[in-house]
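Quick look at what Swiss-Prot annotates:
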ACT_SITE  D708  active site, proton acceptor
BINDING   L586, G587, R588, G589, G590, F591, G592, V593, V594, K607  ATP binding site
DOMAIN    580-859  domain 'Protein kinase'
MUTAGEN   L396 to P  Water-soaked spot leaves which gradually become withered. Reduced plant height, length of panicle and seed-setting rate
Amino acid sequence: MGRDARRLPLLPFLLLLLAAAAGVAESATDAEAIHDLARSVPALGWDGDNVCGFEGVTCERGGAGKVTELNLADRGLSGTLPDSLSSLTSLTALQLQGNALTGAVPSLARMGSLARLALDGNAFTSLPPDFLHGLTSLQYLTMENLPLPPWPVPDAIANCSSLDTFSASNASISGPFPAVLATLVSLRNLRLSYNNLTGGLPPELSSLIAMESLQLNNQRSDDKLSGPIDVIASMKSLKLLWIQSNKFTGPIPDLNGTQLEAFNVRDNMLTGVVPPSLTGLMSLKNVSLSNNNFQGPKPAFAAIPGQDEDSGNGFCLNTPGPCSPLTTTLLQVAEGFGYPYELAKTWKGNDPCSPAWVGIVCTSSDVSMINLSRKNLSGRISPALANLTRLARLDLSNNNLTGVIPDVLTTLPSLTVLNVANNRLTGEVPKFKPSVNVLAQGNLFGQSSGSSGGGGGSDGDSSSSDSAGGGKSKPNTGMIIGIIVAVIILFACIALLVHHRKKKNVEKFRPVSTKTSPAESEMMKIQVVGANGISNGSSAFPTELYSHVSAANSSNISELFESHGMQLSVEVLLKATNNFSEDCILGRGGFGVVFKGNLNGKLVAVKRCDSGTMGTKGQEEFLAEIDVLRKVRHRHLVALLGYCTHGNERLLVYEYMSGGTLREHLCDLQQSGFIPLTWTQRMTIALDVARGIEYLHGLAQETFIHRDLKPSNILLDQDLRAKVSDFGLVKLAKDTDKSLMTRIAGTFGYLAPEYATTGKVTTKVDVYAYGVILMEMITGRKVLDDSLPDDETHLVTIFRRNILDKEKFRKFVDPTLELSAEGWTSLLEVADLARHCTAREPYQRPDMCHCVNRLSSLVDQWKPTNIDEDDYEGETSEMGLHQQLEKWRCDDFTISDSDTFGSFNVPRKYNG
């Protein structure tokens, strides 16, 4: 024992020696790489053993010998780069620009600390297959004027989430515009000029709100870059835009709020009216609009040094000023179609009649006919057509028009023919005068008949619905009158019946009693929510039928609730919860108590809403909640199975979650008896919650906002998979008759700043709360903890303060977590996401779909148990086209606050 005790003090010394030996070995590896480079590039003139003393080589402080910077810029060096260069794993800057280096660029995948990479102006012949892999700290990448073979921007660039500048002009980049760049939300400077890019700008580029300089000009491919340039409207920090010499189409978007100084779009195919949001930019110093197909008034810019907009456009006048009323009207019509290029080629000048614009026929200098059939038009029909008082014939058939036929077109005094056949118009056909022949078949109108108005037209689809004379109208009129009378009588009978029932049921519902009169059983029924909505609930569920179902023990709970037309009386709920016994209480919330119930051998959760808090709006709020919840079906949202109303009573039946709440697993371990969650389990739960909220925000038929997202509203099943609950007081994002315009809902600590101060509700309110939950999952702390010192009570504040120091932050992490090196790396990524989600300004927070994509890569990497390959097949198999497109729209997303926070690995502003 004594001998062993004497040996113990030697252990730390031995470990120290081993660490020192490892450091020496790594330093030796760096030295070997530098010597290899000296041999490959003799002109460097490096000689000796002290590589840290070589010109252009910088080593870390302390004499460990690790090379941190290699600056060989503009030295006219020739030679090749050795493969051993990849062993410089501590390198933060590799600057090789302005030389004549040849051969292949070696793999750089091990340089996880590399922040600056400059390859410009060399003669490299190829890039490594793993180019940009592993460069998670990269901030500046410049590789202009390289004679490489054609290559696409690799998807691995998405890992460079801190990338500030990507400059690769004249670098042989080919293929469609790389949509992966939309994930680089820290990107401020993007220069891809003089390459071979094709296709349009992905809509996802609108997420690049930090962009200051965008240069895509002079693509050399035959097709060039094309399509609209709408994405630049969201780039509010943009100062320089060069997209000249491409094939972009459509109008200039609204540029209000931007900071543009240089705007060069010459030599494209842009159309439309130059917007006042561009001409009124006080920051603008240089503008070039030449050789497009701009229309309307000539723009009047303030005095700026560089201005070029005259040549090659179709402005109505040679000097700034308004166009003629007729020209203005037709340009408004073109605006509805998105200013199509085929029209813009001839719709120029200030006189549509001389020479006549394509599709325009004039009589006495006024438009009498418009024929734009088969012009591949999309967009909407403009109400401005009503200003053409001499218009007799309007043919917009066989296009792709959407929206409705404007009612105002019925006021056209000279109109005789309206042909909108074979489009995608919706709504109803307005009621035109009998003299108007309307051709509207082949659309998506609510009625099977595609026409209205017109008398005696030869086309079988253009007949008047009310102008036919003779005996046919009288039987139809009699039939209609009979139906109306019958409906009135029916409603009168229903009203009397309801009044009679209300008088019989004046006594308040007593949930503690299992004895219910037949009349009460009829009124106090649970209505069943199936996959297609709420059942009509016209009659109570017979007790004998319920008993029959109870006997069928093989049926599961979903079959019990989703059988067609199935309804359960309130007796079932009373029995299931033992008269709402205290022993069955699962939890209490601001709007009521949740009980555990047993239906047909299956557990459910019955929420009994507090009648005192529902107030006079209780019925409206309750029905709105049902209307919302019946439309929401998702794997990670707690499903509503049914509901019951009587007087002030509100009862909701949900699926039962046996794993408790996330709060119990994070902050109430002693009371709940749960063991701490592992990091893998926490990541999986975080992804589940994100997917549920993502569905509410953008994949459901309507956009829903939770407004009270917190750990106690996140329920877990037996496998610790999460579902979001208690979104019954959700406020529909778009106002409807059943939107809940109530007080601010939510829990202090999880409220976004703008919501707490102004009550303004957007989806970013939920994103903020989600970020707070991520912080709780990382730290194991409550969002507000009065037991801590005053400067540490608010989790968000202390979290954002500690995240700036990686070592300090490590002590801030939940001590119950056992993290490997890989686990620590993933935790830092989640912490970074939490920081962005809780940004003060809503526009700085990511959308939930981007949170899903960022977490998905981490969860897939860890491959936690109980995640099947087809885990989400159930929610997508019935997903409509709208939801699928919205789902596919979302790419990986990170965001950078422009104020204070940098990345974990390298400074935000690199000084090199």
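Including glycine, each Cβ sits where the backbone N, Cα and C put it.
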Listed in sequence order, residues with CB under 8 A of R588 (ATP binding site) and six or more positions away: V594
Predicted model, mean pLDDT over the domain 'Protein kinase' (580-859): 81
L396 (mutagenesis position) and G592 (ATP binding site), distance between Cα atoms, whole Å: 57
L396 (mutagenesis position) versus the residue listed as 'active site, proton acceptor' - Cα distance in angstrom: 49
Fewest Cβ neighbours within 10 Å, where candidates are the recorded positions L396, L586, V594: L586
Inter-residue C-alpha distance, L396 (mutagenesis position) and L586 (ATP binding site) (nearest angstrom): 62
D708 (active site, proton acceptor) CB neighbourhood, other CB atoms within 10 A: 23
